[in-house]
Amino acid sequence: MAGAENWPGQQLELDEDEASCCRWGAQHAGARELAALYSPGKRLQEWCSVILCFSLIAHNLVHLLLLARWEDTPLVILGVVAGALIADFLSGLVHWGADTWGSVELPIVGKAFIRPFREHHIDPTAITRHDFIETNGDNCLVTLLPLLNMAYKFRTHSPEALEQLYPWECFVFCLIIFGTFTNQIHKWSHTYFGLPRWVTLLQDWHVILPRKHHRIHHVSPHETYFCITTGWLNYPLEKIGFWRRLEDLIQGLTGEKPRADDMKWAQKIK
């Protein structure tokens, strides 16, 4: 089994009694409670999502390969790069939203989708103990609709129409692939031993999120470097204060404090 790092980021500013009781990692009271909320129903949803998603990926990939033409190569390369960039931004937007707003107590989305983000900040190594289904189930669910739409086009459009759409569909497919594997890439960024050589090379070349790069996010209060697909956009977004400005705007409009629920779980001691 691949090894993982064992660091929590900087300690939160708790009073002395709380700090003495609080333990980071799997033994943290909040981490144990959040892990216990992972239900059989959630597991079933993940299994169904993964099976459907990868079936559609295989179907669509075969059709894209059959339609491939050399003259489309420049546009396909451009689409691959654009897909990776947009997937990185979307990963940051979702990550920032789930980290910063909402609550585990929210109906439906709380336990199903926000819970893993709260657990991850308390126990960053938990993701390395998740199997392929738990790691990728939610992302597979999100990409089902665009995959179904693409499959529908391949089944209903004429070959001539598909040739015209080919560069666009390659862009969409690349965006879907990066989106589907974002949490797997995220898991690899927390795994420090036993990764396949090809994964570490992609990390070293910064094709996917590097391990050291992602550690910046895991410094409490987890308010920066949210993009977790390639990580390409983290520095420029931080440089212009994108997330901070967005948080200030939302707080000004709603009065809600960023990361209030995240901090509540981090401070839980029993």
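Just so you know, glycine gets a Cβ as well, placed from its N, Cα and C.
Taking Cβ-Cβ distances under 8 Å and a sequence separation of 6 or more, the neighbours of His95 (mutagenesis position) in its chain are Phe117, Phe226, Cys227, Ile228. Under its mutagenesis annotations, Swiss-Prot gives His95 to Ala the following note: Loss of plasmanylethanolamine desaturase activity.
Record note (Swiss-Prot) on the mutagenesis of His120 to Ala: Loss of plasmanylethanolamine desaturase activity. Taken residue by residue with DSSP, His120 (mutagenesis position) is part of a helix.
With a 10 A radius on its CB, His121 (mutagenesis position) counts 23 other CB atoms from all the protein chains. Here the residue is the original one, but Swiss-Prot notes a mutagenesis experiment at this spot, His121 to Ala: Loss of plasmanylethanolamine desaturase activity.
Quoting Swiss-Prot on the mutagenesis of His206 to Ala: No effect on plasmanylethanolamine desaturase activity. Under DSSP, His206 (mutagenesis position) is assigned to coil, being neither helix nor strand in the three-state scheme. Counting every protein chain shown, the number of other Cβ atoms lying within 10 Å of the Cβ of His206 (mutagenesis position) is 12.
Under the three-state DSSP scheme, His213 (mutagenesis position) falls in the helix class. His213 to Ala appears in Swiss-Prot as a mutagenesis experiment; the accompanying note says: No effect on plasmanylethanolamine desaturase activity.
In Swiss-Prot, the entry for mutagenesis His222 to Ala states: No effect on desaturase plasmanylethanolamine activity. The structure shown retains the original residue.
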Separation of alpha carbons, His206 (mutagenesis position) and His213 (mutagenesis position) (Å): 9
Collapsed DSSP category at His222 (mutagenesis position): coil
Spatial neighbour of His222 (mutagenesis position) that is closest, considering only the mutagenesis positions His120, His121, His206 and their CA atoms: His121
Greatest C-beta neighbour count within 10 angstroms, which of the mutagenesis positions His120, His213: His120
